[in-house]
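See structure below.
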Amino acid sequence: MSTIKPSPSNNNLKVRSRPRRKSSIGKIDLGDTVPSLGTMFETKESKTAAKRRMQRLSEATKNDSDLVKKIWFSFREISYRHAWIAPLMILIAVYSAYFTSGNTTKTNVLHRFVAVSYQIGDTNAYGKGINDLCFVFYYMIFFTFLREFLMDVVIRPFAIRLHVTSKHRIKRIMEQMYAIFYTGVSGPFGIYCMYHSDLWFFNTKAMYRTYPDFTNPFLFKVFYLGQAAFWAQQACILVLQLEKPRKDHNELTFHHIVTLLLIWSSYVFHFTKMGLPIYITMDVSDFLLSFSKTLNYLDSGLAFFSFAIFVVAWIYLRHYINLKILWSVLTQFRTEGNYVLNFATQQYKCWISLPIVFVLIGALQLVNLYWLFLIFRVLYRILWRGILKDDRSDSESDEESDESSTTPTDSTPTKKDI
């Protein structure tokens, strides 16, 4: 006769803890933010290389040659851990050579790197030329330093002091808070330039009325070239693929290609008055997006309210204003200002440039419409279905899964609508 065995105690059962629910806002794959050197995904290869470097540093020094090699490996290891050190050394070297030379005029070869060139006499007007590329290149290095320094020295400790323990969240907060810092400066800077011009408030007729704009005011040129440096630096990080691509990697890459084409063509062919309003629409909306994401990562109760404001601003700036500019290409491009092709006088506002301008701005609008679709999907999930499943990138999912394998999960589920 078979005996019935008692069931094991519930204390011995392995209860699979329910993962903590996440909000969609912080991980929705949209926007212009590109991962940095300091937040890139650590692959097995990079971890193995780091172990090799540490082994070399632990080896005994037998002669001067070994000592030099150890110093070099020490510098490389520090630079890998703190990516802002190498660009800082370049900046210090150039600035030191420039200011200690006793010649801070345009005759100094370093002047074209540290300051804007082509000032017209003693006026506030600045022309354009090949030296502007030197300025853009140098400030690409500056933005590399600025981003890595702020994220490593300022934002990371700040996030830890706010009791953020997840390595993944700290990295995402670092990226978004730097975006808040940059767009929080560039957005008002661009609005200031627009306010002190005839472009206020997104006056489309003024974009064409004075064409060709061979010169720009000092602050206008600093803003324009600074933006070019910022976007070029981001594009380099994106091209190098230092981060595992997110789901909208192709759209993000396409967005950067179109943006850089717009920057280059508008500057070279004297359409800078068209570029300024587009810069502003991107910066202000990006500021609100990053602010909403940061509040979401910090589990703030204001995250949904902030996200709602962002959605309204995104639709107004990236769609209404940009479509208004796109419509002006069809209606005002021909009628306002000169409309003639003349290579001798650099007159390029003509029947050839019209479709090119329209296609580039239209391509930018298509990417923004795709991201708007993702935004509406998030709103639908939150408001109607209550589903908080993420549209996150592979890198984010993998990183969180790696983290969860080494850290205990919270067995008590928490509901977060935003």
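Note that Cβ sites are derived from N, Cα and C of the backbone, with glycine treated the same way.
Sequence unchanged from the original; the noted substitutions are absent.
What Swiss-Prot lists as fumonisin B1 binding site is ARG169, ARG172, TYR182, TRP231, HIS255, ASP286, LEU289, LYS293, 296-297, 303-304, PHE307, TRP314, TRP371, ILE375, VAL378, ILE382, ARG385, and the listing cites experimental evidence. Every protein chain considered, the tally of other Cβ atoms within 10 Å of the Cβ of TYR297 (fumonisin B1 binding site) stands at 26.
Annotation source Swiss-Prot lists hexacosanoate binding site at TYR224, TRP231, HIS255, THR259, 262-263, 265-266, PHE269, PHE271, 274-275, 278-279, 282-283, ASP286, ARG318, PHE343, TYR348, 352-353, 356-357, 360-361, TRP371, citing experimental evidence. Under the three-state DSSP scheme, LEU360 (hexacosanoate binding site) falls in the helix class. Residues within less than 8 Å, Cβ to Cβ, of LEU360 (hexacosanoate binding site) and separated from it by at least 6 positions along the same chain comprise VAL258, LEU261, LEU262, SER265.
For LEU289 (fumonisin B1 binding site), the number of other Cβ atoms no farther than 10 Å from its own Cβ, over all displayed protein chains, is 28. LEU289 (fumonisin B1 binding site) falls within a helical segment according to DSSP. The feature hexacosanoyl-CoA binding site is assigned by Swiss-Prot to TRP231, HIS255, THR259, LEU262, 265-266, PHE271, 274-275, 278-279, MET282, ASP286, LEU289, LYS293, ASN296, PHE307, ARG318, TYR348, 352-353, 356-357, LEU360, TRP371.
What Swiss-Prot records for 168-385 is domain 'TLC'.
The C-beta environment of GLN227 (mutagenesis position), restricted to residues of the same chain at least 6 apart in sequence and closer than 8 Å, consists of SER186, ILE263, TYR279. Here the residue is the original one, while Swiss-Prot reports the published mutagenesis GLN227 to Ala with the comment About 80% loss in enzymatic activity of the LAC1-LIP1 complex.
In the three-state DSSP scheme, MET282 (mutagenesis position) is classed as helix. The note that Swiss-Prot attaches to the published mutagenesis MET282 to Ala is: About 60% loss in enzymatic activity of the LAC1-LIP1 complex.
Here the residue is the original one, but Swiss-Prot notes a mutagenesis experiment at this spot, ASP286 to Ala: Abolishes the enzymatic activity of the LAC1-LIP1 complex.
Under mutagenesis, Swiss-Prot gives ARG392 to Ala with this note: Reduces the in vitro activity of LAC1-LIP1 complex in the presence of ACB1, increases the levels of phytosphingosine in vivo and does not rescue the growth defect of LAC1-LAG1 double deletion mutant; when associated with A-389.
Comparing CA positions across the recorded positions ARG169, MET282, ILE352, the one lying closest to TRP371 (hexacosanoyl-CoA binding site) turns out to be MET282.
Shown in sequence order, PRO212, GLN346, TYR348, SER353 are the residues of the chain, 6+ apart in sequence, with a C-beta less than 8 angstroms from the C-beta of PHE269 (hexacosanoate binding site). The subset of recorded positions (TYR224, TRP231, MET282, TYR297, PHE307, ILE352) lying with their Cα within 10 Å of the Cα of GLY275 (hexacosanoyl-CoA binding site) consists of TYR224, given in sequence order.
Within 10 Å of ILE352 (hexacosanoate binding site), as judged by C-alpha distances, no recorded positions are found among ARG169, ASP286, TYR297.
Candidate binding-site residues: ILE278, ILE352. Fewest other C-beta atoms within 10 angstroms, ILE352.
Local packing around the binding-site residues TRP231, PHE307, TRP371 was summarised as the count of other Cβ atoms within 10 Å of each Cβ; on this measure the leading residue is PHE307.
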